[in-house]
Amino acid sequence: MHITNLGLHQVSFQSGDSYKGAEETGKHKGVSVISYQRVKNGERNKGIEALNRLYLQNQTSLTGKSLLFARDKAEVFCEAIKLAGGDTSKIKAMMERLDTYKLGEVNKRHINELNKVISEEIRAQLGIKNKKELQTKIKQIFTDYLNNKNWGPVNKNISHHGKNYSFQLTPASHMKIGNKNIFVKEYNGKGICCASTRERDHIANMWLSKVVDDEGKEIFSGIRHGVISAYGLKKNSSERAVAARNKAEELVSAALYSRPELLSQALSGKTVDLKIVSTSLLTPTSLTGGEESMLKDQVSALKGLNSKRGGPTKLLIRNSDGLLKEVSVNLKVVTFNFGVNELALKMGLGWRNVDKLNDESICSLLGDNFLKNGVIGGWAAEAIEKNPPCKNDVIYLANQIKEIVNNKLQKNDNGEPYKLSQRVTLLAYTIGAVPCWNCKSGKDRTGMQDAEIKREIIRKHETGQFSQLNSKLSSEEKRLFSTILMNSGNMEIQEMNTGVPGNKVMKKLPLSSLELSYSERIGDPKIWNMVKGYSSFV
């Protein structure tokens, strides 16, 4: 299933918002209907033209989205029923009937009818007795389908101010030395989607995310992933703790992989130094689907891998021959958590459980007294001593972090939901640590952090300076951000995890005062809707 570009040729704009230079192919009251196939380059700013072309390529009605998604899922469930020796004729007949309709003739009733037929046939053909068992089976079928697809690298490119940037995303299944996956348990080219809540060996949805400039130089690198918790297993059970440990070891292996020179040294028998800054984006309260216990699993597992004074941490890594080799790592991990959703930023939930954790980690990163007197210590001071050219950037980011934390600005949106998580991640990379970030699934909040980092790192690369705190995005910066959101690789990752692209961070709530500031940060409602994509259907 691949339906990122839906191929619909007509898109409606409100009057006054049409694409200048396009030829109108029809008239409706208050609306210009424009044919994508006949769009010509107009005289408007090229950045706006590019965004409008993206809109025309991707945008479709919600009914159309839900129809395509429901129909493609129906194909998956038909295959599962066939493999079990069942009869798919009723589902096929319903699909054939829908195929005779034009898109405008289909409504939610038709889609609900298809979904109902699918549920009834799965229940009847597979001998399922109750609703809970049915829901579990439907989820299992679709999760198995997603996990048996090949997950390949995603490479995207954008141009800005005449410079080209490459976004390189490497899934865990392609973290290889030669042709061999580095991890203890093989991926065999497949993925672990975010619905794999009982997975014991692998982290769900783990990727190495790089930004490379037009000279081929890496300007940012980090690991993005789903939560280090097999939260589908019984809470506080030994098997859940073991699963978290396995996932944590895999994250450290991936972090080592992201530093090829360190990995090579480690495989040659040397003990290497590795620092990791883990930034979680969960909201740890009882109201958020168990994110409090998930965070405990993750923090406990990562801290448990920190090297003790008695010796380095031992890991098993596959070498180029595919053989497991024990490597020694002087490992230091600091763990943060900053809630970035509406519950955290609009209702103030989840902070009580992480303030102490964050304060301790800031002491490790910037020194015990930094928040009080501004004197940089900790890992940051060590980095400045080893690499003096990073000093100005470290001081700039550190002072912003100090202002945010001392004024508790991270606990409110204020036009920048990811203000602290982004700066901690950028500081980690600047001082030579491996930044890692995650939410529950590794696709929505994690994807937005990924996009915010890419926007800021391009700004820094072009201007030589990070953004000021509390500064609003200019019109040009909004266009850059929009372009990144559409071309960062996030949509492809979302599709691998759910079957369709779309970010759940984009929400319209009954009370607009509870909404995050992404309508303002993006600026263009068309792009906002494209980024939202199919997320309301998964």
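Placement of Cβ uses the backbone N, Cα and C atoms for every residue, glycine included.
This is the original sequence, none of the listed changes applied.
Under its natural variant entries, Swiss-Prot includes Ile48 to Val with the note: In plasmid pINV_F6_M1382. Variant annotation in Swiss-Prot: Lys73 to Arg, described as In plasmid pCP301; the structure shown retains the original residue. Under its natural variant annotations, Swiss-Prot gives Arg97 to Gln the following note: In plasmid pINV_F6_M1382. The note that Swiss-Prot attaches to the natural variant Asn155 to Asp is: In plasmid pCP301. Variant annotation in Swiss-Prot: Arg200 to Ser, described as In plasmid pCP301; the structure shown retains the original residue. One natural variant named in Swiss-Prot is Gly311 to Glu, and its note says In plasmid pCP301 and plasmid pINV_F6_M1382. In Swiss-Prot, the entry for mutagenesis Cys439 to Ser states: Loss of activity. The structure shown retains the original residue. According to Swiss-Prot, the feature active site maps to Cys439.
Where Swiss-Prot records a feature, it is marked here on the structure.
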{"residue": "Lys73", "record": "variant position", "contacts (Cβ under 8 Å, 6+ apart)": "Ile118, Phe142, Gly499"}
{"residue": "Arg97", "record": "variant position", "contacts (Cβ under 8 Å, 6+ apart)": "none"}
{"residue": "Asn155", "record": "variant position", "contacts (Cβ under 8 Å, 6+ apart)": "Ser166, Phe167, Gln168, Leu169, Gly489"}
{"residue": "Arg200", "record": "variant position", "contacts (Cβ under 8 Å, 6+ apart)": "Ala230, Leu233, Glu239, Val242, Ala243, Asn246"}
{"residue": "Gly311", "record": "variant position", "contacts (Cβ under 8 Å, 6+ apart)": "Ser328"}
{"residue": "Cys439", "record": "mutagenesis position", "contacts (Cβ under 8 Å, 6+ apart)": "Gly226, Val227, Ser280, Leu281, Leu282, Arg445, Thr446"}
Secondary structure at Cys439 (mutagenesis position), reduced by DSSP to three states: coil
